[in-house]
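Q: In Swiss-Prot, a mutagenesis experiment is listed as HIS143 to Ala, annotated with the note 104% of wild-type activity. Experimental mutagenesis at this site is recorded by Swiss-Prot as HIS146 to Ala, annotated: 77% of wild-type activity. Looking at Swiss-Prot, you'll find the mutagenesis HIS173 to Ala noted as follows: 8% of wild-type activity. According to Swiss-Prot, the mutagenesis experiment ASP174 to Ala carries the following note: 0.08% of wild-type activity. Per Swiss-Prot, active site, nucleophile is recorded for ASP177. According to Swiss-Prot, the mutagenesis experiment ASP222 to Ala carries this note: 72% of wild-type activity. If you look up Swiss-Prot, you'll see HIS492 (among others) marked as active site, on the strength of experimental evidence. According to Swiss-Prot, the feature active site, proton donor maps to GLU531. Here Swiss-Prot flags 555-625 as domain 'Dockerin', drawing on sequence analysis.
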Amino acid sequence: SLTGVFPSGLIETKVSAAKITENYQFDSRIRLNSIGFIPNHSKKATIAANCSTFYVVKEDGTIVYTGTATSMFDNDTKETVYIADFSSVNEEGTYYLAVPGVGKSVNFKIAMNVYEDAFKTAMLGMYLLRCGTSVSATYNGIHYSHGPCHTNDAYLDYINGQHTKKDSTKGWHDAGDYNKYVVNAGITVGSMFLAWEHFKDQLEPVALEIPEKNNSIPDFLDELKYEIDWILTMQYPDGSGRVAHKVSTRNFGGFIMPENEHDERFFVPWSSAATADFVAMTAMAARIFRPYDPQYAEKCINAAKVSYEFLKNNPANVFANQSGFSTGEYATVSDADDRLWAAAEMWETLGDEEYLRDFENRAAQFSKKIEADFDWDNVANLGMFTYLLSERPGKNPALVQSIKDSLLSTADSIVRTSQNHGYGRTLGTTYYWGCNGTVVRQTMILQVANKISPNNDYVNAALDAISHVFGRNYYNRSYVTGLGINPPMNPHDRRSGADGIWEPWPGYLVGGGWPGPKDWVDIQDSYQTNEIAINWNAALIYALAGFVNYNSPQNEVLYGDVNDDGKVNSTDLTLLKRYVLKAVSTLPSSKAEKNADVNRDGRVNSSDVTILSRYLIRVIEKLPI
């Protein structure tokens, strides 16, 4: 066997062709990502039992890796746990962890495409939430369907005092209930459109089982269009640009199938937050659909302009009058974040200086540019990301720098939080209703940071967040229906409770435990911990999108990473200077030589030193040039 030093901390490791001889039994104290892992990235398990040695074992019993687990006290769950790090196992296959004196884990895969099915299942979940139509799908041999629902959406009584109807069909049911809320659509659509813009080449070829699968629009965007079609109906019929806050029954309905809910549904009066979120969503839709359906794009941007103009002339934060309704309020404390996001998306789509100035003036009012913890009630991050990654000219360099600094500081903080948590939870010890959604939403911060300043720590922390919701948690359970180890069976979801089928509808992330890590209960009545929601699912979709049709960085050139450690920093500049001055004769690898050629002229010389130094002080925004 081969013996060596594992880089994360002088631990002896062995690679051996020996076979497991002991009969290990499954033990739920060995907690890991039951979906699996990507080659050349972090792979960790948490063992809630006293142990030392662990083995990574192939399905046929061959031991491919022997390691020593390291102990730590988890301040969150208040238990001593042992971390098994097997990141150096990269051969594709199916494995399990065997821990002497404890037992074995669930089987898991190591593969480049390990998240493809999970991504498609989360997208299937969105399709199955469609309102105003019938839906039908077979998953794991079980058929899920319902008939056309809510085809009378919606009445205008609370808008104009008349019991008349304006079409507001389509869109997704929001959560465990069947209502439709513009403000929660904001973070949902924004997250999914950003997934498209950040990972377009990876998502464009993905085939989904949806009715529109044979048209000329990518399937991922087809699903989003179904929601935008509804969003467009939410403008007031008077042409003012005001946007209704939601379409809803007066009270929450019972646990019945959607086609059996016949209570009248109404447009609920406008709010400034809903109007601003409408602007942002339709502005994004305009630029994203333009290559595929220019007429639709034009419809979207024209609607966005009308509502933006209204907001400009009506600067006050206006809350929706929801006095006739007991359904979800989605009432934001402030609309400053919504208006900032609207300005960013209008500028990115149209390029007019008016929108740029609006965004920059608003962004200057935010003392913290990037928040680690964000959801429907704080969408400022979405606008900051769009502005920061925009290739349009005219940005304020000082503001760009301020947002970058905040982004990288926040991303670094998330990495530290994950590394110091016994289960790699990126949100640390913070818990509230729907916190699982935030855990996977934080991958957005990490991925944008990785675009601005490539760092494998950011990518691995994003994978930690995914691992947490698929089994590396206190329960050793997946938090996503239909996926992974022992997933939720009783979500707070009216379809799952009313259809007479034992298995819940698939592809939904449940909210997770609160007020603490041990407070999740898998029962239908626990809306506090076991509800589903489009904003949480969209966050999961973003998290998984980054690793669909993924190319391992092992094979990619990371310009500026002269020492080939997966990061670009001052250490690389020092090595590059020494190499150019011939103080060292070689770079660590052939990949490092490619990484060092930051101007791509086929040579490594003083020009590369100059460019890399300017990049590190952020005079240059991107490598290579």
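Placed from the backbone N, Cα and C atoms, the Cβ positions cover glycine too.
Here the original residues are kept at every noted site.
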Q: Would you mind giving the whole-number mean pLDDT across the domain 'Dockerin' (555-625)?
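A: Value for the domain 'Dockerin' (555-625), mean pLDDT as a whole number: 87.
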Q: Return the single residue from the recorded positions list (HIS143, HIS146, HIS173, HIS492) that has the minimum number of other CB atoms within 10 Å.
A: HIS143
Q: Roughly how many Å lie between the Cα atoms of HIS146 (mutagenesis position) and GLU531 (active site, proton donor), rounded to a whole value?
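A: Cα-Cα, rounded: 20 Å.
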Q: Here are some recorded positions: ASP174, ASP177, ASP222. Which one has the most Cβ atoms within 10 Å of its Cβ?
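A: Per the Cβ count, the most surrounded site is ASP174.
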Q: Which of the recorded positions listed here (HIS143, HIS173, ASP222, HIS492) have a Cα atom within 10 Å of the Cα of the residue listed as 'active site, proton donor'?
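A: Qualifying among HIS143, HIS173, ASP222, HIS492: HIS492.
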Q: When the Cα-Cα distance from ASP174 (mutagenesis position) is computed for each of the recorded positions HIS143, ASP222, HIS492, which gives the smallest value?
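A: Nearest candidate: HIS492.
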Q: Using only C-alpha positions, which one of HIS143, HIS173, ASP177, ASP222 is spatially nearest HIS492 (active site)? These are the recorded positions in the record.
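A: Closest by Cα: ASP177.
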Q: Quick one: DSSP breakdown of the domain 'Dockerin' (555-625) into helix, strand and coil?
A: 30 helix, 1 strand, 40 coil
Q: Quick one: of the recorded positions HIS143, HIS173, ASP177, which has its CA closest to the CA of ASP222 (mutagenesis position)?
A: HIS173
Q: Please report how many Å separate the Cα atom of HIS143 (mutagenesis position) from that of HIS173 (mutagenesis position), as a whole number.
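A: Given the Cα positions, HIS143 (mutagenesis position) is 20 Å from HIS173 (mutagenesis position).
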Q: Run through the Cβ atoms and count how many others sit within 10 Å of the one on GLU531 (active site, proton donor).
A: 20
